[in-house]
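Asker: Below are the features I grabbed from Swiss-Prot:
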DOMAIN    27-279  domain 'Protein kinase'
BINDING   Leu33, Gly34, Val35, Gly36, Thr37, Phe38, Gly39, Lys40, Val41, Lys56  ATP binding site
ACT_SITE  Asp150  active site, proton acceptor
MUTAGEN   Thr183 to Glu  Hinders activation
MUTAGEN   Thr269 to Asp  Retains activation ability
MUTAGEN   Thr269 to Ala  Hinders activation
MUTAGEN   Ser496 to Ala  Hinders activation
MUTAGEN   Ser496 to Asp  Retains activation ability
Amino acid sequence: MRRLSSWRKMATAEKQKHDGRVKIGHYILGDTLGVGTFGKVKVGKHELTGHKVAVKILNRQKIRSLDVVGKIRREIQNLKLFRHPHIIKLYQVISTPSDIFMVMEYVSGGELFDYICKNGRLDEKESRRLFQQILSGVDYCHRHMVVHRDLKPENVLLDAHMNAKIADFGLSNMMSDGEFLRTSCGSPNYAAPEVISGRLYAGPEVDIWSSGVILYALLCGTLPFDDDHVPTLFKKICDGIFYTPQYLNPSVISLLKHMLQVDPMKRATIKDIREHEWFKQDLPKYLFPEDPSYSSTMIDDEALKEVCEKFECSEEEVLSCLYNRNHQDPLAVAYHLIIDNRRIMNEAKDFYLATSPPDSFLDDHHLTRPHPERVPFLVAETPRARHTLDELNPQKSKHQGVRKAKWHLGIRSQSRPNDIMAEVCRAIKQLDYEWKVVNPYYLRVRRKNPVTSTFSKMSLQLYQVDSRTYLLDFRSIDDEITEAKSGTATPQRSGSISNYRSCQRSDSDAEAQGKPSEVSLTSSVTSLDSSPVDVAPRPGSHTIEFFEMCANLIKILAQ
């Protein structure tokens, strides 16, 4: 689950009413499609042409609070350049003093997730067609140094002709390697073993694993790794053993096993998949066009000029990046994007101009078991640019670094905040966990392992989602020692372990102070408990122990 910022009022100077609806630029905003970290996604309609778009609204205050201004400014320009038939396009960015509106491609077919839930598994031919489209989009972004890291059927949309469109490319670029699990609010069913175990990973290989899970879902209508008990689910993923129905083609089984290799070094690459016999069958040429742009020594003058105009830089800067083969530099990425866009538009012209849909989904099979529950949300993209969003930071202050985002696992409630925290304290006491009250809505909890005598630690924090709903967020704090040493927190000596009455009393005092309801119920934690901490490495899996604590607590609270 995610921490949701309050929906703030936007400046009236840039926003107008149109027949009772909000108008941004030439777009009239309609219903809300989803809610994400920085704001909402709404459907929009161009007042002149009538074309529908999806408008993602990024809240400026939320962006500043997460210290990602620089990342968003540098990435938006390149995401605007992304032009691939199977990736959701970003058309325009409109700014107001309080919000940023990203005008994106709207598709009417809904999520692939919903389609599978409604219709069940697809036949092999249709599964291959959609998987080829998805992998083409993944390959396109990997070649331009962007990794998705949260691929799943919820992030694959379907257009009116039942073609796949990948959404939310670019989100992961605002996060450091190895940190994405703590920021992801999606289901862990699609996560690679190295992600859920907290090991470092380069990036592309986790997209391969997730693509393999999607392929399995297309073919079988279920997931290869699934369990209601999260620790058991994690064990299944890390073991990499999954059931293969008898109706599956042996050729596709071999591909699935190669893509779902636990060892990332043995896992299939995109090149391996493209060379697989099952994948190559009926493969449209436009999905993987020849790519001479990287090996060519010739410079495209038109592309060079366009990069200079968009980034307000000199030709020498761009040429320096190209000649030094610094492909990760935003200037080089933009140059190659422009080259690729031109080539793909030429080679896929028939695709863009097609007026008749491909063969419809004709499979009559249905889901044999329900899909894992998910939280409905849309994640805000974070593309690269140099000048598009300078107004985000008029003082152009330098940030000290990206604040570490948190992964949210929790439960929702419509009870009063003090009642929620009182029940939490009772549950903790019943489980014989130890806890400390950091503030009325933030607890730090630990459990002693009777076998190893080591402690598993977690934090519980309450947030307000909307006017009636609250989110109790669970977070592992096994990294507290590292944070303290790195200076991200100021350790102070802990007092005695807090009891239930202190939690309830503090909560009542906080309510009496009249805290504003539109923000989270507590401020950021700035100190850590330094009472006897375990500096020595602990055996076993911290992640599994954390989820066991979560499961035990949720079980008590649900009684």
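Yeah, the Cβs are placed from backbone N, Cα and C, and that goes for glycine too.
Looking at the shown structure, what environment does each listed feature sit in?
Answerer: For Leu33 (ATP binding site), the number of other Cβ atoms no farther than 10 Å from its own Cβ, over all displayed protein chains, is 15.
According to its DSSP assignment, Thr269 (mutagenesis position) is coil.
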Asker: Sorry to bug you, but what's the C-alpha spacing from Leu33 (ATP binding site) to Asp150 (active site, proton acceptor), rounded to the closest Å?
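Answerer: On Cα coordinates alone, these residues lie 19 Å apart.
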Asker: Among the recorded positions Val35, Thr269, which residue has its Cβ surrounded by the fewest other Cβ atoms within 10 Å?
Answerer: Thr269
Asker: Return one of helix, strand or coil for Val35 (ATP binding site), based on DSSP.
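Answerer: In the DSSP reduction, Val35 (ATP binding site) maps to strand.
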Asker: Taking just the CA atoms, what is the gap between Val35 (ATP binding site) and Thr269 (mutagenesis position) in Å?
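Answerer: Distance (Cα to Cα, whole Å): 34 Å.
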Asker: Can you tell me the CA-to-CA distance separating Leu33 (ATP binding site) and Thr269 (mutagenesis position), as a whole number of Å?
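Answerer: Cα of Leu33 (ATP binding site) to Cα of Thr269 (mutagenesis position) measures 34 Å after rounding.
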